[in-house]
Amino acid sequence: MEEDYQQPRFTIGRQSSMAPEKIPEPSVHSEEEVFEDGEEIDGGVRLMYLANEGDIEGIKELIDSGIDANYRDIDDRTALHVAACQGLKDVVELLLDRKAEVDPKDRWGSTPFADAIFYKNIDVIKILEIHGAKHPMAPMHVKTAREVPEYEINPSELDFTQSKEITKGTYCMAMWRGIQVAVKKLDDEVLSDDDQVRKFHDELALLQRLRHPNIVQFLGAVTQSNPMMIVTEYLPRGDLRELLKRKGQLKPATAVRYALDIARGMSYLHEIKGDPIIHRDLEPSNILRDDSGHLKVADFGVSKLVTVKEDKPFTCQDISCRYIAPEVFTSEEYDTKADVFSFALIVQEMIEGRMPFAEKEDSEASEAYAGKHRPLFKAPSKNYPHGLKTLIEECWHEKPAKRPTFREIIKRLESILHHMGHKRQWRMRPLTCFQNFEHKKKHNWDLSSHDGSSSGSHL
């Protein structure tokens, strides 16, 4: 009696992304080393081996000889699984051209697409997407309808047909229920990155809490399918960075009003009930303009709660180094006063019309702040309303404890704006009086002339 046929298991190279124990990549073997002399080699296993090795011609020959491109081993893995794990885009394209299924699931439920995402094989991800691969389950997926968050948006309601990129490429514009919205997507390649998913989750949790006229409004999110997305209001007038590039220096009154908008939004973040929020990436590109000409603070992707001490050295990958406080750059403990430092740089830039330390690279600017250097005040003194320059200097003080809070900053700015309005009225009054005097003088002269003419007529 013949023994039952045992389906072989392919264990060379990277294993399924969902396997409980992933076998490390071994060194490269020849086919002779893998298969013993005299051993009858299963054609499907040979196909998986050639897929692992990237042998295009060998794969073509095997499939042409009748080997099924969808052959599965005992773990239900296919040659496409193997090629996706290894990141071999040419093999992936060949197998798909030879009718390989795009979304076969192995015994653990992993697809070639999920494997490519796990091993961060970007080129393979793109190829599989083109061929209709379905996104794996979202990391924030829930099991029952009751658990679906109230803010959940059906992705089919988002229309990207006229989409355009906005705010540093992080957001894009879309249509949702007849209105324009800004959509932030979590890229496919970071779905397997627990740290990135955690940041996305933290930003989402944070946005739900925020309700203020000077904070960009959160509308909803897609968390039960991929790609996961955050949806916020869309502000078509762009960001402060675009405005400064286009106009350069702003009028002092405009700069102070904008500073008040930013300060009010930041004061709300710092004094919100529960845990205060440190923005940590306050810079012109993250400050948006609404239709009424007011500013709103946006992009909380790297925001932190309360006091923070980073457990790893700071890098400039996540945020703009040009506007960060020295204590953040040097990985010291920092709090809400780090945002006050960034605010000072932005206010000065609005008056000066140029970025702080514009002649330096971003990281060099941060090093300058850490070395107790500050941007020079080059604009004429008349461009700085009384008290504004002093306020800026206090806000970028080297000692965070010496910097004012945003509540204090608001009071100071309101006083500066009031003084500017009063001064403007004072300048206008003499002119008005002079105009009235000239009018009365002309009126009296006309009367005098009329009286003279009248007297003459009676002679």
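Residue numbers in this text run from 1 along the chain shown.
Cβ from N, Cα, C; glycine included.
Positions annotated as active site, proton acceptor by Swiss-Prot, on the basis of sequence analysis: Asp281. The feature ATP binding site is assigned by Swiss-Prot to Trp108, Gly109, Ser110, Thr111, Pro112, Phe113, Ala114, Asp115, Ala116, Lys184, with sequence analysis given as support. Among the features that Swiss-Prot reports, domain 'Protein kinase' is placed at 102-417, with the record citing sequence analysis. Under mutagenesis, Swiss-Prot gives Asp299 to Asn with this note: Lost kinase activity and altered stomatal opening in response to blue light.
Structural mapping of features recorded in Swiss-Prot.
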residue : record                       : DSSP (3 states)
Trp108  : ATP binding site             : coil
Ala114  : ATP binding site             : helix
Asp281  : active site, proton acceptor : coil
Asp299  : mutagenesis position         : coil
Distance [Cα-Cα, Å, rounded] between Pro112 (ATP binding site) and Asp281 (active site, proton acceptor): 37
Around the Cβ of the residue listed as 'active site, proton acceptor', the count of other Cβ atoms that are within 10 Å: 21
Largest tally of Cβ atoms lying within 10 Å of a Cβ, found at which of the binding-site residues Ala114, Ala116: Ala116
Cβ neighbour count within 10 Å of Asp299 (mutagenesis position): 24
Distance [Cα-Cα, Å, rounded] between Ala114 (ATP binding site) and Asp299 (mutagenesis position): 29
PLDDT averaged over the residues of the domain 'Protein kinase' (102-417): 86
Annotated ATP contacts Trp108, Gly109, Ser110, Thr111, Pro112, Phe113, Ala114, Asp115, Ala116, Lys184, maximal Cα-Cα distance (Å, integer): 31
